[in-house]
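> Here it is, the structure, as structure tokens.
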Amino acid sequence: MTGVISSSSIGEKINEWYMYIRRFSIPDAEYLRREIKQELDQMEEDQDLHLYYSLMEFRHNLMLEYLEPLEKMRIEEQPRLSDLLLEIDKKQARLTGLLEYYFNFFRGMYELDQREYLSAIKFFKKAESKLIFVKDRIEKAEFFFKMSESYYYMKQTYFSMDYARQAYEIYKEHEAYNIRLLQCHSLFATNFLDLKQYEDAISHFQKAYSMAEAEKQPQLMGRTLYNIGLCKNSQSQYEDAIPYFKRAIAVFEESNILPSLPQAYFLITQIHYKLGKIDKAHEYHSKGMAYSQKAGDVIYLSEFEFLKSLYLSGPDEEAIQGFFDFLESKMLYADLEDFAIDVAKYYHERKNFQKASAYFLKVEQVRQLIQGGVSLYEIEV
């Protein structure tokens with residue numbers, strides 16, 4: 001007869017499992033996940049331990065989705081994130097202390113992946129109120145890193161840089177966290193890009209790419225190539241940007257990294273429209289739309305429709321306004337600023353200064369929203 005396994009021994013294994021998740025060590029994390037799952041049925045009754053397991057399984061899947069699509073990896077019996085989230089939500093009322101921290105932190109990570117940035121900040125702020133229960137310095141670095149990502153997407157540059165610095169200082173003290181270190185370099189770079197400090201941005205992107213290449217991580221290699229292209233694009237160096245986007249697309253397609261393809265195809269499409277290379281733009285536009293539909297990416301589908309409204313429909317101002325309303329409803333103010341600039345420049349280049357002026361005014365209004373954005377994140381916890 002098989003003996004009962006103590007919950008403390010399984011708890012130690014879950015801690016070890018989480019260590020491998022944070023290191024992005026998929027084989028070790030998968031091995032422990034399967035082992036722990038088998039042992040749970042033989043474990044003494046402990047509801048908190050079952051909750052801890054559910055939270056860690058959710059975090060495990062977030063790691064897998066970040067690095068490689070589950071469909072490509074063909075990992076057996078891997079539950080969907082949405083199903084895991086539903087299961088954990090049902091048990092939320094029982095969460096206290098460290099488990100409550102994990103729930104809010106992991107849920108914030110999920111919302112961040114869904115590009116629901118304000119919702120992500122809300123959960124991260126709740127997690128921050130429970131950070132007192134976290135004794136592990138690497139876990140604190142994880143929290144700082146995700147806060148930095150969130151503030152970057154909301155264009156709160158100095159908040160993002162400060163959290164990235166705190167995370168980097170911890171990660172560099174520990175071995176086996178090279179992936180997070182290279183991601184910190186990417187965060188520094190993207191924030192420098194927003195500050196228009198292009199040389200600093202390129203330096204950090206190149207460092208990140210070298211590290212991603214050494215780690216043999218195609219997702220991170222592709223993203224870094226994309227970001228270097230983005231840096232060139234931001235300086236209106238369109239011809240220089242194109243090769244980087246092509247290389248990023250090649251990496252994503254070769255490795256079947258579907259979620260990253262709409263973004264890469266969008267910018268290479270937009271560049272070709274700006275350069276007046278309409279036939280090539282159509283080709284990229286078609287592929288980008290197809291990948292967006294396949295990925296179920298509603299935001300990029302709407303962005304490809306925006307390109308059609310601006311460059312192929314006259315422009316269609318009603319459709320453009322509808323797109324702007326959509327971005328505003330999602331609080332995607334940084335994206336709204338960029339697209340309003342594109343429309344303003346479109347009209348300015350065609351010497352329609354009245355309409356250009358109206359859209360430049362829109363840009364200023366959006367910048368006011370971004371600059372005043374800190375108050376949006378003062379969320380009661």
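Backbone N, Cα and C define each Cβ position, glycine as well.
Source: prediction; values computed, not measured.
As a published mutagenesis entry, PHE24 to Ala appears in Swiss-Prot alongside the note: Loss of ComA binding activity. Annotation of the published mutagenesis PRO27 to Ala in Swiss-Prot: Significant decrease in ComA binding activity; the original residue is retained in the structure shown. According to Swiss-Prot, the experimentally introduced change ASP28 to Ala is described as follows: Loss of ComA binding activity. Annotation comment: Swiss-Prot describes LEU40, MET43, GLU45 as Mn(2+) binding site, evidence class a large-scale study or a structure entry. For the mutagenesis result HIS50 to Leu, the note given in Swiss-Prot is Can dephosphorylate Spo0F. Here the residue is the original one, while Swiss-Prot reports the published mutagenesis LEU67 to Ala with the comment Loss of ComA binding activity. Here Swiss-Prot notes a mutagenesis experiment, GLU71 to Ala, with the remark: Significant decrease in ComA binding activity. For the mutagenesis experiment GLN78 to Ala, the note given by Swiss-Prot reads: Significant decrease in ComA binding activity. Mutagenesis annotation in Swiss-Prot: ASP194 to Ala, described as Can bind ComA but is insensitive to PhrF inhibition; the structure shown retains the original residue. Here the residue is the original one, while Swiss-Prot reports the published mutagenesis ASP194 to Asn with the comment Completely suppresses expression from srfA promoter and is insensitive to PhrF inhibition. What Swiss-Prot says about the mutagenesis result for ASN227 to Ala is this: Can bind ComA but is insensitive to PhrF inhibition. Per Swiss-Prot, mutagenesis GLU303 to Ala is noted as: Can bind ComA. Interacts with RapF, but not with PhrC. A mutagenesis experiment is reported in Swiss-Prot for this position, GLU303 to Lys, and the note states: Can bind ComA. Interacts with RapF, and can also interact with PhrC.
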> Enumerate same-chain residues with a sequence separation of six or more from ASP194 (mutagenesis position) and a Cβ-Cβ distance below 8 A; give 'none' if the list is empty.
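In sequence order, the residues whose Cβ lies under 8 Å from that of ASP194 (mutagenesis position) (at least 6 apart) are TYR152, LYS155, THR157.
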> Of the mutagenesis positions PHE24, ASP28, ASN227, GLU303, which one has its Cα closest to the Cα of LEU40 (Mn(2+) binding site)?
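The smallest Cα gap between LEU40 (Mn(2+) binding site) and any of the mutagenesis positions is with ASP28.
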> Going by DSSP, is PRO27 (mutagenesis position) sitting in a helix, a strand, or coil?
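Looking at the DSSP assignment, PRO27 (mutagenesis position) belongs to a helix.
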> Let me know how many other Cβ atoms fall within 10 Å of the Cβ of ASP28 (mutagenesis position).
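Around the Cβ of ASP28 (mutagenesis position), 14 other Cβ atoms lie within 10 Å.
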> Neighbour count first, Cβ atoms within 10 Å, every protein chain included; then name which of GLU45, GLU303 tops the list of recorded positions.
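That would be GLU303, with the highest Cβ count within 10 Å.
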> What are the sequence-distant neighbours of MET43 (Mn(2+) binding site), meaning same chain, six or more residues apart, C-beta distance under 8 angstroms?
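Non-local contacts for MET43 (Mn(2+) binding site): VAL4, ILE5, SER6, SER7, ILE10, LEU49.
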> Would you mind checking how many other C-beta atoms are within 10 angstroms of the C-beta on PHE24 (mutagenesis position)?
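Cβ-Cβ neighbours of PHE24 (mutagenesis position) within 10 Å number 20.
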> Closest to GLU303 (mutagenesis position): which of the mutagenesis positions PRO27, ASP28, HIS50, going by Cα position?
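Of the mutagenesis positions PRO27, ASP28, HIS50, PRO27 has its Cα closest to that of GLU303 (mutagenesis position).
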> Quick check for the class: what is the C-alpha distance, in angstrom and rounded, between GLU45 (Mn(2+) binding site) and ASN227 (mutagenesis position)?
49
